[in-house]
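A short worksheet on the structure shown next.
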Amino acid sequence: MSTNTSKTLELFSKKTVQEHNTANDCWVTYQNRKIYDVTRFLSEHPGGDESILDYAGKDITEIMKDSDVHEHSDSAYEILEDEYLIGYLATDEEAARLLTNKNHKVEVQLSADGTEFDSTTFVKELPAEEKLSIATDYSNDYKKHKFLDLNRPLLMQILRSDFKKDFYVDQIHRPRHYGKGSAPLFGNFLEPLTKTAWWVVPVAWLPVVVYHMGVALKNMNQLFACFLFCVGVFVWTLIEYGLHRFLFHFDDWLPESNIAFATHFLLHGCHHYLPMDKYRLVMPPTLFVILCAPFYKLVFALLPLYWAYAGFAGGLFGYVCYDECHFFLHHSKLPPFMRKLKKYHLEHHYKNYQLGFGVTSWFWDEVFGTYLGPDAPLSKMKYE
């Protein structure tokens, strides 16, 4: 098998590898060292998926050499290396290091040039997805960037800082990963109020959707009500784009004010600073009520009453789909037809935060000239 020395890969324990042993999550090792995630390859394997699943979570060195089972060409090894290599199996000594790390992850250096993956540097090509969840070295990050110390409550650091706007905007969009759950914002009894699980959004808002649509269906032509519902969903996609581009990313219009920085941080900056924090990803209901109220009043002021009920139900349903989609783009293995959208959104975080504002689609990005394509430039990094 060819040797790849140009990647910085992650280290995994044997126990971790053994846990990835199903058709939906299949890892194998080669030469008891290289780890491959072959889940996507199962359906494409010429010899069928059963021959691979028999070795899920195990080493495939001997079976790869066994021509009686299946002949493997050099290109088969190259495909494994280029497309499915995700990390290395820890030795006993390395495993001991893993067990002393609360996040059970240690990044190992495998490249010949001595470079390491740095999430705070925007990149042309996204790294392996597993890398996005490697914990930031808090101490080194603070020493290098002189920005926020992940060991201490973040909001008070911003309020007490002497950051200039350009420095704050530059640094807040450079991704970090806390690695121990959610980083502290307040560090006191208010902390639980800053966290929202993904399931809260449908539980809180789908009943409201059902109520408003139910009122519309009872009081107007049902086919027309469904049409207005669909219009509401479509209008939401434009609102989604507009809010993300002009409210969440009001970076250029930020005043030189710590209160403004703190507001920006709570509204959206925190998500860019810690994009893989699963409890700071969907919108807290309280914040959504504040943002939604003007739109609710506008819809009911402009449209006949029951038209407004149907249209608002569609818009609210569109929001629920958006927030759930946003969560799963960050935290799930998605079917093939969703992978381009996932890549597109992650590039908004790790490549260029000034493009790619659509989350559920890139339609409005194409309309308004903010499409984040393969040739798009990296966001500038002014402060190192």
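Each Cβ is built from the backbone N, Cα and C atoms, and glycine gets one as well.
Feature annotation from Swiss-Prot assigns domain 'Cytochrome b5 heme-binding' to 9-90.
Taken from Swiss-Prot, the feature heme binding site applies to His45, His72, supported by sequence analysis. Other Cβ atoms within 10 Å of the Cβ of His45 (heme binding site) number 15 in total over all chains.
In Swiss-Prot, the entry for mutagenesis His173 to Ala states: Reduces the susceptibility to Syringomycin E, showing reduced catalytic activity. The structure shown retains the original residue. Long-range Cβ neighbours of His173 (mutagenesis position) (same chain, at least 6 residues apart, Cβ-Cβ under 8 Å): Asp251, Gly269, His272, Tyr273, Tyr353, Ser379.
His244 to Ala appears in Swiss-Prot as a mutagenesis experiment; the accompanying note says: Confers resistance to Syringomycin E, showing impaired catalytic activity. Its Cβ taken as reference, His244 (mutagenesis position) is surrounded by 20 other Cβ atoms within 10 Å in the chains shown. Under the three-state DSSP scheme, His244 (mutagenesis position) falls in the helix class.
The DSSP secondary structure for His272 (mutagenesis position) is helix. The feature Zn(2+) 1 binding site is assigned by Swiss-Prot to His244, His249, His268, His272, His348.
In the three-state DSSP classification, His249 (mutagenesis position) falls within coil. Within the same chain, the residues at least 6 positions away from His249 (mutagenesis position) whose Cβ sits under 8 Å from its Cβ are His268, Tyr353, Gln354, Phe357, listed in sequence order. His249 to Ala appears in Swiss-Prot as a published mutagenesis result, with the remark: Reduces the susceptibility to Syringomycin E, showing reduced catalytic activity.
Secondary structure at His264 (mutagenesis position), taken from DSSP and collapsed to helix, strand or coil, is helix. Applying an 8 A CB threshold to same-chain residues 6+ apart, the list for His264 (mutagenesis position) reads Tyr168, Ile172, Phe250, Asp251, Leu254. Annotation of the mutagenesis experiment His264 to Ala in Swiss-Prot: Maintains the susceptibility to Syringomycin E, showing no effect on catalytic activity.
One mutagenesis experiment named in Swiss-Prot is His268 to Ala, and its note says Reduces the susceptibility to Syringomycin E, showing reduced catalytic activity.
For the mutagenesis result His271 to Ala, the note given in Swiss-Prot is Confers resistance to Syringomycin E, showing impaired catalytic activity.
For His330 (Zn(2+) 2 binding site), the Cβ neighbour count at a 10 Å cut-off comes to 19, with all displayed protein chains included. The Zn(2+) 2 binding site annotation in Swiss-Prot covers His271, His326, His330, His345, His349.
For the mutagenesis experiment His272 to Ala, the note given by Swiss-Prot reads: Confers resistance to Syringomycin E, showing impaired catalytic activity.
The annotation that Swiss-Prot gives for the mutagenesis experiment Tyr319 to Ala reads: Maintains the susceptibility to Syringomycin E, showing no effect on catalytic activity. Tyr319 (mutagenesis position) has a Cβ environment of 24 other Cβ atoms inside 10 Å.
Quoted from Swiss-Prot, the note on the mutagenesis of His331 to Ala is: Maintains the susceptibility to Syringomycin E, showing no effect on catalytic activity. Annotation for His331 (mutagenesis position): same-chain Cβ neighbours under 8 Å, separated by at least 6 residues, are Trp198, Met276, Lys278, Leu281.
Counted within 10 Å of its Cβ, the other Cβ atoms near His326 (Zn(2+) 2 binding site) come to 21, all protein chains included.
If you take the C-beta of His345 (Zn(2+) 2 binding site) and look for same-chain residues 6 or more apart in sequence within under 8 angstroms, you find His326, Leu329, His330, Gly356, Val359. A helical conformation is recorded for His330 (Zn(2+) 2 binding site) in the three-state DSSP classification. When the Cα of His348 (Zn(2+) 1 binding site) is compared against those of the recorded positions His45, His271, Tyr319, the shortest separation belongs to His271. Of all Cβ atoms in the shown protein chains, 22 besides its own fall within 10 Å of the Cβ of His272 (mutagenesis position). For His271 (mutagenesis position), the nearest of the recorded positions His45, His244, Tyr319, His349 in terms of C-alpha separation is His349. Put simply, His45 (heme binding site) is 39 Å from Tyr319 (mutagenesis position) when counted between their Cα atoms.
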